[in-house]
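Here is the structure we will look at.
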Amino acid sequence: MNSELDYYEKFEEVHGILMYKDFVKYWDNVEAFQARPDDLVIATYPKSGTTWVSEIVYMIYKEGDVEKCKEDVIFNRIPFLECRKENLMNGVKQLDEMNSPRIVKTHLPPELLPASFWEKDCKIIYLCRNAKDVAVSFYYFFLMVAGHPNPGSFPEFVEKFMQGQVPYGSWYKHVKSWWEKGKSPRVLFLFYEDLKEDIRKEVIKLIHFLERKPSEELVDRIIHHTSFQEMKNNPSTNYTTLPDEIMNQKLSPFMRKGITGDWKNHFTVALNEKFDKHYEQQMKESTLKFRTEI
């Protein structure tokens, strides 16, 4: 029972969604955030390829200039809106002090996104990934990032994931809510699996959405610079600049595998059957379809 208490000790609900306690403490600042019309929001459920799509977008903004992308770490170039860790991290403050055009990272579901983003009609990119691979990646994230309780065994963690008892709540609700928002021409809805399968096609889609002109040279440069191996070895994207007491990559690297289908190495037959049954219940009303392998 104690381990259950320890687990929830780190989190607090905000509008019915489980969230990191440190973030909730300053929630008023997040809700009151003032968007600008030329802000671009990159929204994802955690562990869905946020850093990957962020670096692609940043490269489009910088017209493929790799050196400009390496001038600072990604969490300074694209601040994490709701992130707050006392004096260490403050997404709202970072963004307030930033010149336009700003790129804003968030894991918030649409109903928690500050109202000013909708009022200013900001463009939003939403990237999602199949639930099984997200659950695996989230499990390893719990193990290596400070501020997370012990996730228990993998099957125990999957149970919590299925019930939405993880930061940012239910994956099912998150993706379904954003899928509805994706019907707006101001929201581009992308799948991680599509990026893995045909990166060129998805990069061109992003360039068009951002109203830039695609050239073969630009697309080639983006594809090379944002490949998994390049980003894993790049200190401005691999989070190795963070001290071990915040993110201990000796336990699990931040850039772990970057593949589709790793869930097969973690789900037993019984766990997979249980997950599939629950998944079907949660997603039966939705037209949203995912691929768990490519």
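Cβ coordinates are placed from backbone N, Cα and C, and glycine is handled just like the others.
So, quick note: what you're seeing has the original residues, none of the substitutions.
Marked as 3'-phosphoadenylyl sulfate binding site by Swiss-Prot: 47-52, R129, S137, Y192, 226-231, 256-258. Following the DSSP three-state reduction, the secondary structure of T50 (3'-phosphoadenylyl sulfate binding site) is helix.
In three-state terms derived from DSSP, K85 (mutagenesis position) belongs to an extended strand segment. Listed in Swiss-Prot is the mutagenesis experiment K85 to A, annotated as follows: Does not have decreased sulfonation activity towards the estrogens and DHEA.
If you take the C-beta of T106 (substrate binding site) and look for same-chain residues 6 or more apart in sequence within under 8 angstroms, you find V41, I42, A43, F80, L81, E82, L113. Secondary structure from DSSP puts T106 (substrate binding site) in a beta strand. The substrate binding site annotation in Swiss-Prot covers K105, T106, H107.
Residues annotated as active site, proton acceptor in Swiss-Prot: H107.
Annotation of the published mutagenesis S137 to A in Swiss-Prot: Decreased gradually the sulfotransferase activity; the original residue is retained in the structure shown. Neighbour count (other Cβ atoms within 10 Å of the Cβ, all protein chains): 21 for S137 (mutagenesis position).
While the structure shown retains the original residue, Swiss-Prot records the mutagenesis experiment S137 to C with this note: Decreased gradually the sulfotransferase activity. In the three-state DSSP reading, S137 (mutagenesis position) counts as helix.
Experimental mutagenesis is annotated in Swiss-Prot for V145 to E, with the remark: Substrate specificity constants for estradiol and estrone are reduced. Dramatic 400-fold increase in the ability to sulfonate dopamine. With a 10 A radius on its CB, V145 (mutagenesis position) counts 17 other CB atoms from all the protein chains. DSSP gives V145 (mutagenesis position) a strand state.
In the three-state DSSP scheme, V269 (mutagenesis position) is classed as helix. Cβ neighbours of V269 (mutagenesis position) (same chain, under 8 Å, six or more residues apart in sequence): none. Looking at Swiss-Prot, the entry for mutagenesis of V269 to E says: Does not prevent the formation of homodimer.
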- Message: Same chain, not part of K105, T106, H107: whose C-beta falls within 8 angstroms of the C-beta centre of the substrate site? Give them in sequence order.
- Response: V41, I42, A43, T44, T50, F80, L81, E82, V104, L108
- Message: I'm trying to understand the geometry here, so how far is the Cα atom of T50 (3'-phosphoadenylyl sulfate binding site) from the Cα atom of V145 (mutagenesis position), in Å to the nearest whole number?
- Response: 16
- Could you measure between V145 (mutagenesis position) and Q229 (3'-phosphoadenylyl sulfate binding site) for me? Cα positions, answer in whole angstrom. 22
- Task: By CA-CA distance, flag whichever of K47, R129, T226, Q229, R256 among the binding-site residues is nearest to S137 (mutagenesis position).
- Result: K47
- C-alpha of Q229 (3'-phosphoadenylyl sulfate binding site) to C-alpha of H107 (substrate binding site): distance in Å? 24
